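*Asks:* First the structure, which I've put down as structure tokens, then a few questions once you've had a look.
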Amino acid sequence: MSVQGPQRRLLGSVNSTSPAAPRLGLAANQTGPRCLEVSVPDGLFLSLGLVSVVENVLVVAAIAKNRNLHSPMYYFICCLAVSDLLVSVSSVLETAVMLLLEAGTLAGRAAVVQQLDDIIDVLVCGAMVSSLCFLGAIAVDRYISIFYALRYHSIVTLPRAWRAISAIWVASVLSSTLFIAYYDHTAVLLCLVSFFVAMLVLMAVLYVHMLARACQHARGIARLHKRQRPVHQGLGLKGAATLTILLGIFFLCWGPFFLHLSLMVLCPRHPICGCVFKNFNLFLTLIICNSIVDPLIYAFRSQELRKTLREVLLCSW
């Protein structure tokens, strides 16, 4: 990543005599002796990345194989899996190259490694932006399917879905390129943080509204069966728990990374903020964990997809 010094891992590996120069002027000793730094072993990071790669490859393969899954909703889920796959592959590739450089197995000039690092950074940033976009697209798709059920297939058509998907990928590539090129501009960081907040608010509003509609529907059914309280309370608790898990995981996995970006704008030289900066690799690990959890939340809950997944695993193409 290109947002702050210690995470420029490839360049730091080439010049082992001196650590990579921190970006935005953060001093190496600025964080003080009392900072809590959570170290993520490279083996654990690689293992999580590989698990994410396998999961998301299976999701893409299952959707590609089953024509019944060739619908806008599953195309959004497939693109989310591709985004998570790119995040994991890029992170694993960067870590693997860094380990090979440190071990002396791989030799490279600083200029070459700089170019490789920039390419990986663009992939990671673009995949992160597209992942957030497709999470929002899935929320919008589900919202339309509930509140405009009779008109859903006329609103969410395949051409419109493909246009939305194309726009998301183009915007992700352009924004990630600009982010890497102008990483030291405050406006770029503020745009990324604002984008995350917008996606969080969008998902929260849509899913809360969907939960309210589900509870309202349950109350109507309960009145007909004269079992209002048990049915309504049971569905309300289940829906609230699902909503809490969905938004909680999203915020837990993505929030620390964007907190890091926010603090880079607000207090890049403050010792307390420096303590947060030292845990950047932990924040990347949480994003990898999100790439592992996404298929469980959005893909594997589908019975049709699970059935196809079993066929894929049994190689019955």
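From the backbone N, Cα and C atoms, a Cβ is placed for every residue, glycine too.
Fair warning: this is a prediction, and the values are worked out from it, not measured in the lab.
Quoting Swiss-Prot on the natural variant P22 to L: In strain: Isolate Hya36. One natural variant catalogued in Swiss-Prot, I63 to V, is accompanied by this note: In strain: Isolate Hya36. Looking at Swiss-Prot, the entry for natural variant R310 to Q says: In strain: Isolate Hya36.
Tell me about the surroundings of these features in the structure.
*Replies:* Secondary structure from DSSP puts I63 (variant position) in a helix. Long-range neighbours of I63 (variant position) (same chain, six or more residues apart, CB within less than 8 Å of its CB): L69, H70, Y74, Y75, I77, C78, A81, L305, T308.
R310 (variant position) is surrounded by 11 other CB atoms, counting those within 10 A of its CB over all protein chains shown.
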*Asks:* Which of the three DSSP-derived classes (helix, strand, coil) applies to R310 (variant position)?
*Replies:* helix
